[in-house]
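Below is one structure, written out as structure tokens; the observations come after it.
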Amino acid sequence: MERLIKLAEQIKDEELRKKVIEFLKNPKATHPGIVDTGISVEEAPASINWHHRYEGGLIEHTISVTKIALKMADVLEEVYGVEVNRDYIIAGALLHDIMKPYNYIRKEDGTFDHYDMFNLDHLTLAVAELYKRDFPIEVIKIVASHHGDHSPTRPNSIEAYIVHYADEADSKINDVAVRVCQARSRDLGISEQEIYKAVNPLKVYEVRSREGKLKTIEFLKDILKSIGIISEDEKKDENNESLENKESN
């Protein structure tokens, strides 16, 4: 959470900065009908079946989206000479998924799932809470439209498009990475979540894209062995089996 607050402190407008920091520190739904599932922003994944689907994924995704969006703002100003409101970008990016924890529960095995009693979706909850907390309409529109054409309202400002495409870029690249981790977890006969405890999925994808499948398996075995997730005997058995596999994924 401190990393999110540090980004929020870059907001120049004092009133907006205070509102964003307060929301980050107290991301609770005001309406009494919204069920608190007990999942914090710090522990929540960013999704269940897609990108950042591991503990801490939501914060990781939020930081990345905010930083990507600010870099995009730099490029658009430098190349096209437009003025971009960075305060709105930071606020919208930091808060775009802030209510996702209300859609998740933690299962007995420690993994996450959707809350089956169904709170409102995270976008609806966020927009409602932003209205309740009297945020600027420009920030509300950024959050409301961050899914682009799949949002209830489409982006209608440079800032809204920046946040939307920053969100999409980070989501897409992480989704590719977690699918590689999913495949390698099957190769290793372990839970996909065990990989995420040991190494960031983008690092796994980096190894996969540069060195191939077999090197990725070896990379993961070494890391997993070092933290006790697999034993030396398991590593030897898997080494022998891997040598028989063809480079196919």
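Glycine too: its Cβ is placed from the backbone N, Cα and C atoms.
Residues as originally present; substitutions not included.
Annotated features in Swiss-Prot:
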- 58-172: domain 'HD' (DOMAIN)
- His61 to Asn: Large reduction in catalytic activity (MUTAGEN)
- His96 to Asn: Slight reduction in catalytic activity with H2N-cP and 2',3'-cAMP as substrates, but 2-fold increase in activity with bis-pNPP (MUTAGEN)
- Asp167 to Asn: Large reduction in catalytic activity (MUTAGEN)
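Swiss-Prot feature annotations superimposed on the structure.
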{"residue": "His61", "record": "mutagenesis position", "Cβ within 10 Å": "23"}
{"residue": "His96", "record": "mutagenesis position", "Cβ within 10 Å": "28"}
{"residue": "Asp167", "record": "mutagenesis position", "Cβ within 10 Å": "26"}
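Mapped onto DSSP helix, strand and coil, the domain 'HD' (58-172) counts 74 helix, 6 strand, 35 coil. If you take every residue in the domain 'HD' (58-172) and average the pLDDT, you get 94.
Recorded residues His61 (mutagenesis position) and Asp167 (mutagenesis position) have their alpha carbons 8 Å apart, per Cα-Cα distance. Here the C-alpha separation of His96 (mutagenesis position) and Asp167 (mutagenesis position) works out to 9 Å.
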